[in-house]
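Right, one structure below, let's go through it.
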Amino acid sequence: MHWIATRNAVVSFPKWRFFFRSSYRTYSSLKPSSPILLNRRYSEGISCLRDGKSLKRITTASKKVKTSSDVLTDKDLSHLVWWKERLQTCKKPSTLQLIERLMYTNLLGLDPSLRNGSLKDGNLNWEMLQFKSRFPREVLLCRVGEFYEAIGIDACILVEYAGLNPFGGLRSDSIPKAGCPIMNLRQTLDDLTRNGYSVCIVEEVQGPTPARSRKGRFISGHAHPGSPYVYGLVGVDHDLDFPDPMPVVGISRSARGYCMISIFETMKAYSLDDGLTEEALVTKLRTRRCHHLFLHASLRHNASGTCRWGEFGEGGLLWGECSSRNFEWFEGDTLSELLSRVKDVYGLDDEVSFRNVNVPSKNRPRPLHLGTATQIGALPTEGIPCLLKVLLPSTCSGLPSLYVRDLLLNPPAYDIALKIQETCKLMSTVTCSIPEFTCVSSAKLVKLLEQREANYIEFCRIKNVLDDVLHMHRHAELVEILKLLMDPTWVATGLKIDFDTFVNECHWASDTIGEMISLDENESHQNVSKCDNVPNEFFYDMESSWRGRVKGIHIEEEITQVEKSAEALSLAVAEDFHPIISRIKATTASLGGPKGEIAYAREHESVWFKGKRFTPSIWAGTAGEDQIKQLKPALDSKGKKVGEEWFTTPKVEIALVRYHEASENAKARVLELLRELSVKLQTKINVLVFASMLLVISKALFSHACEGRRRKWVFPTLVGFSLDEGAKPLDGASRMKLTGLSPYWFDVSSGTAVHNTVDMQSLFLLTGPNGGGKSSLLRSICAAALLGISGLMVPAESACIPHFDSIMLHMKSYDSPVDGKSSFQVEMSEIRSIVSQATSRSLVLIDEICRGTETAKGTCIAGSVVESLDTSGCLGIVSTHLHGIFSLPLTAKNITYKAMGAENVEGQTKPTWKLTDGVCRESLAFETAKREGVPESVIQRAEALYLSVYAKDASAEVVKPDQIITSSNNDQQIQKPVSSERSLEKDLAKAIVKICGKKMIEPEAIECLSIGARELPPPSTVGSSCVYVMRRPDKRLYIGQTDDLEGRIRAHRAKEGLQGSSFLYLMVQGKSMACQLETLLINQLHEQGYSLANLADGKHRNFGTSSSLSTSDVVSIL
């Protein structure tokens, strides 16, 4: 088989030798840097058809179609209606003109009466129609020579969304037609999938074609939103950005609540979330883009079948979310019918099965409501401090950040939360270096291995994932963390794997990749050929696409053939071209004399003679004349003359063909081995998915432990509830205490936050002035409770948090014009959901209840809500400015009155933002209005009106509590690093310890720890002064000091040539001491003969240069 590669695709053709008219065989090379990688001189490269069946499909495609009828079926008509609806949203003038030329009598929308519109059997349009009939709701792109073309409806979509111009302009007598060059395929696919369209790509079978016969074509792959086109990736050296997978989503309703099914075609898996509230369902829809949305008929409430099911009563929020999307209705059994729809959408066989990734759990908290998620910044919301940004350092993004977000939106079960918390605790205290935690998308990994398109880069990344897991298994401090991560990974993937089995399978997979993939850059066989007579650039371009991919032992025969053919080519060039060049050099002539050289024609992938004026005017039988007579014009792949200055000989052409054949055979063997490796790893795909997710979780939790340590957050005591009905609640299960709570968006280490202590054993009724901090307190409590039940650190000095079954926060409401609801209606809808779901294990936080309606009736509604929540036994806070609620005859028995404090400063009342006992009837409304710039005249008039009507109630009543004395945990001792054996840099480590020991009060306490080439420092270094020694790849040392060791290591490794640097470090007490030790090490190590890269830094200070030290020079180490 032969093959051809482009930047975006690799297409194949069978070895039809009898079609070659010449004995010369031609080939191409794979050059990622070239915009068009189609070989123009030599016939193409290596087949990537899966097997003989693929060729069979190509050659028999037309036979199947001849039996089909030209009459449209009902199903075809439904597809055309679907496309008509999409075309109605087009707005570009050029697209609208193309739409006018469509005729909806076939799936392509072609008008046969227009120019190039014929659908005659056997022509290109007819062939494209057959492919379109297999995937009628996908945009069809067909490879035609140097372009990918679309016609009819698909051309209109390309012009509208991909920014392409119609072929032939806007001629009214021609069918709509558009396309893109092959080097722009990836960009075109991205534009289409970004707008929600799926694309079917049809490739040509490349190679020579018999006269009067058309090229074979086949469907090479699909591009869907969240699932890119990967065909041909195995043969290129660049990585592919893989977006988050987008599932097909189905929504239904039953007596248990709403049900949401998400089916991931790439992973062949689905998740089923049942018993959801409307708010939780909308939250999931907001955070998960879907490829297709299907709505079950059970959502319709009335018999008329109208789709506006939320016009009255429940469902308005969901309707507002769904009405802005494209959706379809379906009936029947929800799961089986939805799976059937998915198989139709993706063209899957009925035998394909999907795995349920749900892990059953009896005590998992309910997912967050949309209002709760937005008001604490779990979902990015304008004007709301983002919770995710303070949980992780800025350097941690992507997959780990998405995991933390999903963890907050769907809090884990109690036992999983405990595992996560215990993991974070261990992570915050480890002293050994940690791996880099290579993060790979599971969907990307599965698709590339399944399609056998994983390239060298991806295999190296997979091996890094496996090696990171094995690194954790080898270290005593990290192996316990690895064991703890097994359950959270099980919940995230739905895969339950035994720990020992997992480790053994990781060993096997890592060894399998290591046996095949070339990881040693110094292997001599991986160097491209070099010959004196041929430009090095030629060999580099021809061989760099396969050299260094697999170990030489697997391709010894192919490498030998390449080297022999390269030597033969060099010999042919020397024999045919060198005498001519020698003759030219021996000629002494003024300006305008003969010129000649051996040159590399990059575009034609050939080595030819390039010269002019070298032919003698008189043939005298001198040296070089015979070679000149052998020269003939060089021809390109189409047989056309390249230029007047390019020449070759039959001997050189034969040598070139043989070299290209040997090089392409080597490349074919390399890709064959890579595909075989993909097949082997497919048998361990579950282990690879599990390992990739485990590392994502590891990186997320390690990063959180580092950031929480920097912010001086704490791990709360998490108290569970008894699951037995009628059992007494566990000790502390009905009480939440947060000591020294600070708003999560403030950095505690900066000292600007106001701390509050919240000891909650019942429902609080909270009052306070405007700007007094009520909303901030509710957000802070909500965030702390959510972080606690998720197993994460909280912004407090100490905390004891029950494992709530739900956390519900309601703050300000806005109107919803989509479903015709006022802001008060929206608020009441949310209050209904909260009241109906609140239990004795819930945390309910309502800010300024009933603010959007008439005061008297709003006060009564608020009082009734408070009674209902009190009856449920939940913990929580209801804040209000409706002071009339204190005059109502409420039956609530467990209400505690709380207020946000205020104090008088120079005759003005100002808030303290402190939580106190009692009731505060002062609103500070006038003061707030003044502060916000309301005209003085307006405020004065307001004060006069107030005094005239409410003078008798003007005095504020504030009941203040005794001062609460809280204790902070400032006496915690930082654990001293535990020494660990290191096998690398022993001599250097001993020298560092010996030098620094002279300055230490307790020399025996010195520990010099190491960080490997692909490792990072542990979280215990966060906030500590460190002295470090970097061992560069050039064997020189760089000595420095820093208070941010991880950041400094990343900065060093970001520089060219320093990616593989390893480090030794020790933690000291204070930056001044670190500076002294830095200077001391620079001078002392230099005297001991070590080569330093920053020797000049030893002269910056006047200390550390002498070996005689006074007592005052002695410092202590952490």
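Just so it is clear, glycine is given a Cβ too, placed from its N, Cα and C backbone atoms.
Here the original residues are kept at every noted site.
Keep in mind that this is a model prediction, so the values were computed, not measured.
Look at Swiss-Prot and you will find Gly768, Pro769, Asn770, Gly771, Gly772, Gly773, Lys774, Ser775 tagged as ATP binding site, backed by sequence analysis. Around the Cβ of Gly772 (ATP binding site), the same chain contributes Met900, Gly901, Ala902, Pro911, Trp913, Cys920, Leu924, each under 8 angstroms and 6 or more positions distant in sequence.
Mapped onto three states, the DSSP output places Asp847 (mutagenesis position) in coil. Annotation of the mutagenesis experiment Asp847 to Asn in Swiss-Prot: In chm1-5; variegated plant phenotype.
Under mutagenesis, Swiss-Prot gives Cys874 to Tyr with this note: In chm1-3; variegated plant phenotype. Other Cβ atoms within 10 Å of the Cβ of Cys874 (mutagenesis position) number 25 in total over all chains.
Pro1018 to Leu appears in Swiss-Prot as a published mutagenesis result, with the remark: Variegated plant phenotype. The Cβ of Pro1018 (mutagenesis position) has 25 other Cβ atoms within 10 Å, all protein chains considered.
Under 8 Å, Cβ to Cβ, and six or more positions away along its own chain, Asn770 (ATP binding site) finds Ser923, Leu924, Ala925, Thr928. DSSP assigns Pro1018 (mutagenesis position) to coil in the three-state reduction, outside any helix or strand.
Those residues of the chain, other than Gly768, Pro769, Asn770, Gly771, Gly772, Gly773, Lys774, Ser775, with a C-beta within 8 angstroms of the mean position of the ATP site C-beta atoms are Met900, Pro911, Trp913, Leu924. Of all Cβ atoms in the shown protein chains, 25 besides its own fall within 10 Å of the Cβ of Pro769 (ATP binding site). Sequence-distant neighbours of Gly773 (ATP binding site) (same chain, six or more apart, CB under 8 Å from its CB) are Val754, Met900, Pro911, Trp913, listed in sequence order. The most densely surrounded of the binding-site residues Gly768, Gly771 is Gly768 (count of other Cβ atoms within 10 A of its Cβ). Within 10 Å of its Cβ, the residue among the recorded positions Lys774, Ser775, Asp847 with the fewest other Cβ atoms is Ser775.
Among the mutagenesis positions Asp847, Cys874, Pro1018, the ones whose Cα sits within 10 Å of the Cα of Lys774 (ATP binding site) are Asp847.
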